[in-house]
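*Asks:* From Swiss-Prot, for reference:
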type	residues	note
DOMAIN	1-110	domain 'SSB'
MUTAGEN	ASN12 to Ser	2-fold increase of stimulation of DnaB helicase activity; when associated with L-132
MUTAGEN	PHE21 to Leu	No longer stimulates DnaB helicase activity
MUTAGEN	PRO132 to Leu	2-fold increase of stimulation of DnaB helicase activity; when associated with S-12
Amino acid sequence: MAGDTTITIVGNLTADPELRFTPSGAAVANFTVASTPRIYDRQTGEWKDGEALFLRCNIWREAAENVAESLTRGARVIVSGRLKQRSFETREGEKRTVIEVEVDEIGPSLRYATAKVNKASRSGGFGSGSRPAPAQTSSASGDDPWGSAPASGSFGGGDDEPPF
């Protein structure tokens, strides 16, 4: 990865991510990010849209399942990954080359939105192809030390002195 070209893109998803599975069971999500630069025109005093850049992206394994479950068309995202060149031949026999982003990290942009993040539970390792249901509960569990306030005192004891 030392010679890879890394890129960070901020843009919007042009469609819902497309989730597929390889014959071996590895998940892959494909999606396109549209990034449009904004240019300030000093003569008119207005912001104008520049030419949009559309980049095809792919992400693998558990992260692919998380992307497909979490992100939808129009979502503003921040993508970090590596540019990859791929050549293929069309059904008509024409050779084509595309540049894609192999995504390392992705998340929603919080500049104009809010998000609630739930940690995904791991149950089956890489390539399991199963999507565990998120464990959400509205009441505090007895096993969760952060789920409720301390029983007494500000430091868990009965006095007002810190324990150190």
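Backbone N, Cα and C define each Cβ position, glycine as well.
Nope, none of those substitutions made it into this model, it's the original residues.
Set these features in their place in the structure for me.
*Replies:* Averaged over the domain 'SSB' (1-110), the predicted model has a pLDDT of 94.
In the three-state DSSP scheme, ASN12 (mutagenesis position) falls into the strand class. Around the Cβ of ASN12 (mutagenesis position), 16 further Cβ atoms fall within 10 Å across all displayed protein chains.
DSSP gives PHE21 (mutagenesis position) a strand state.
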*Asks:* Can you tell me the CA-to-CA distance separating PHE21 (mutagenesis position) and ASN12 (mutagenesis position), as a whole number of Å?
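*Replies:* Roughly 24 Å, rounded to the nearest whole number.
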*Asks:* Pull the DSSP breakdown for the domain 'SSB' (1-110) and write it out as helix, strand, coil residue counts.
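*Replies:* The composition, in the requested order, is 10 helix, 66 strand, 34 coil.
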